[in-house]
Each structure stands twice: as C-alpha cells, then as structure tokens.
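Colleague: I'd like to ask some things about the structure below.
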Amino acid sequence: MKKATCLTDDQRWQSVLARDPNADGEFVFAVRTTGIFCRPSCRARHALRENVSFYANASEALAAGFRPCKRCQPEKANAQQHRLDKITHACRLLEQETPVTLEALADQVAMSPFHLHRLFKATTGMTPKAWQQAWRARRLRESLAKGESVTTSILNAGFPDSSSYYRKADETLGMTAKQFRHGGENLAVRYALADCELGRCLVAESERGICAILLGDDDATLISELQQMFPAADNAPADLMFQQHVREVIASLNQRDTPLTLPLDIRGTAFQQQVWQALRTIPCGETVSYQQLANAIGKPKAVRAVASACAANKLAIIIPCHRVVRGDGTLSGYRWGVSRKAQLLRREAENEER
C-alpha cells in the first residue's frame, strides 16, 4: 500500500508546475475557470494559481462538481497503471510501420520527451529508439523466414528504404538479410571439437569472432546443434590461426583465471543481448536469481523471458548463464546439463576460496 504523504498547497503547486509524474496518485488539482480536474503530470497549459484548488483524490474532485480531464484521465484509480498504459501505448506506436520521433511520441502520450524517455527505459529496460529497432529486426526476421524477398522484408519491417537498413544490417541481424533468409548462406564458419574439463566442446568461429561454444558428450550432437544455428553456412577450413583460437578457448574454459580476449560474434535479439551483457557482469564465484537478473536489466516482470534468453546463449561459460539459479538458490535447467552447471559453480567457488 502506498504510504500517505502530507503536502502543503505550495508543494502541490510546485509539483503541478514541474508536471511531476511521481506526484500522480498523491492528489489531483482542479481549475475553477474550466471546471476540470487533472493529475499533477498533466501536459495541459497551466492555469493561474488563484484559479487552482487541490483535492486528495478524484472522488473528492468529482463530488465538488469538477469533470475529469480527457487528456490525463485522473479518474483512473491506479496512477502506476495509468503510467504503464501510457508506455504500452507508446510501444504500440513505435511498432507501426511509419517511424516516429521521440517528440512526436511524447506528444501522443501526453508526456514531455524527457519524462517519456526516462519512464520508458525504467519500464522496458530499453530506450524508445532501441525498442523500435528491436521491433524492426523482429519483423524483418519473420518476413525473411516466410520467404519474402529481401526488399519486401526490409520495407515491411518499417525501414524507409533499403539504404537505411543496410547502414544497420550488422547490428540488426548479425549478417546480411540475404544470408539470414538462406540460413547463413555464404557465411563462412569454421569449427573444431576438443576435450575440456566439462566433456566435449565445439568451438565455432565466423569472420567476426567466436560465434559458438557448445558443450556435450557426443560429437555428432554438437555438430548437429551448430548446423541448426547456421544451416546454410560454408564450412571454412581450420587454419593454424583458428587452431590457436581453439586452444585459447579451451584454456579459458578449463581455468577461469585465464580470461578469453578473442573477439566474440554475439548474435541475438536486442533483449537477449541485454540479458547476456548483464550476465557478463556477474563476478566469478557468485550467483544471482532469474528475478535479480530481470531487475538488473530494468524488467522485473520479465523473469520467464530472461530465463529463455539464458537458454538461448550460444557461448557456454564465456557468457556465464550458469551463474543464474532459482530464487531459493537451487539449480535450475542449463542448456548443457544441470550436472555441468553444478560442476562449474563448485569449481568457481573453490577458485575464489584459494
């Protein structure tokens, strides 16, 4: 339950002048000359102070004969829900084909650009621009997966033209649209299998860097898993440089005090990359819960989505999804087996004690 606060009328007026969204739910203000009452954060033009009166809630303002503002809808009981509704509306506007600027978006949801940007990021964990880019990337993937042409897919995703897409092609899909459509066609990926302390390991590398580190017990299963990631990629020869890279990866997997300095080719959605980036900040020897990880990226309600992002990790140990446990501290699922997860955590705990 929200704790009641005692504000003077002068303090309330300052909140109205600042259009402070944090004051929503604390009180409403009414304007005698218009007969309308509003939330403190309402974007309507300010009235003169002498024409403004304050009420504890919408019920009192209604009882005094005032009408609710159609713009800020102060009669809604839950101010937090009201703000969430605005962000939800902003998300739907960002998902339209026509790009929208922050200023235009703020105007449509009746907020200042500054407050919208801050509240949007606090609610979704992403900026409005990043949300729009992630949505475009999703639509592009879906369209390409359906067999649509590259040009049609680019336009359907909301890019104004092909050149706008190609300037951001690498960060949108991690490869060209044509390569994505054909399962990584013409994408050179080399791989090697080796033993490590955790069993068999498959290390794969693209032109951009290490793109997969997979663990298992059966070579055929590991190769099949890689082929599902890049079904049409070319199998590049394993040259001496790549063999050295494989040795560095194995050394890093076997000894956690040997950090991997090789470039990584991390491919995933904007949300997945956000989760994976947060995972890499968890210190060796420590664990967090899925809820704590969701909180860390600013999305406390996205616990299941966070767990799915952990399960989609393609770079075992380097992106340490094994450091995420249930809320009660017990081990949950792990892409490469719960027993490996337990082994990794024991090893890291022992290393920290030395």
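Glycine is treated like the rest: Cβ placed from N, Cα and C.
If you look for the noted substitutions, you won't find them, since the model keeps the original residues.
I grabbed these lines from Swiss-Prot:
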type	residues	note
ACT_SITE	CYS38	active site, nucleophile
BINDING	THR34, ARG43, ARG45, ARG67	DNA binding site
BINDING	CYS38, CYS42, CYS69, CYS72	Zn(2+) binding site
DOMAIN	85-183	domain 'HTH araC/xylS-type'
VARIANT	GLU75 to Asp	In strain: B
VARIANT	ILE318 to Val	In strain: B
VARIANT	THR330 to Ser	In strain: B
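For the listed features, I'd like the structural context: burial, neighbours, distances.
Modeller: All protein chains included, CYS38 (active site, nucleophile) registers 26 other Cβ atoms within 10 Å of its own Cβ. Secondary structure at CYS38 (active site, nucleophile), taken from DSSP and collapsed to helix, strand or coil, is strand.
Of all Cβ atoms in the protein chains displayed, 14 besides its own lie within 10 Å of the Cβ of THR34 (DNA binding site).
In three-state terms derived from DSSP, GLU75 (variant position) belongs to neither a helical nor a strand segment and is classed as coil. There are 17 other Cβ atoms within 10 Å of the Cβ belonging to GLU75 (variant position).
Sequence-distant contacts (6 or more apart, same chain, Cβ under 8 Å) of ILE318 (variant position) comprise ILE210, ILE213, VAL249, SER252, LEU260, LEU264.
DSSP gives THR330 (variant position) a coil state; it is part of no helix or strand.
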Colleague: Say we define neighbours as other CB atoms within 10 Å of the CB. Which of the binding-site residues ARG43, ARG45, ARG67 has the fewest?
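Modeller: With the binding-site residues ARG43, ARG45, ARG67, fewest surrounding Cβ atoms within 10 Å: ARG45.
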Colleague: How big is the Cα-to-Cα gap, in Å, between ARG43 (DNA binding site) and CYS69 (Zn(2+) binding site)?
Modeller: 11
Colleague: Quick one: of CYS38, CYS42, THR330, which recorded positions lie within 10 angstroms of ARG67 (DNA binding site), measuring between C-alpha atoms? Sequence order, please.
Modeller: CYS38
Colleague: If I take the Cα of CYS38 (active site, nucleophile) as reference, which of the recorded positions ARG45, CYS72, THR330 has the closest Cα?
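Modeller: That would be CYS72, the closest of ARG45, CYS72, THR330 to CYS38 (active site, nucleophile).
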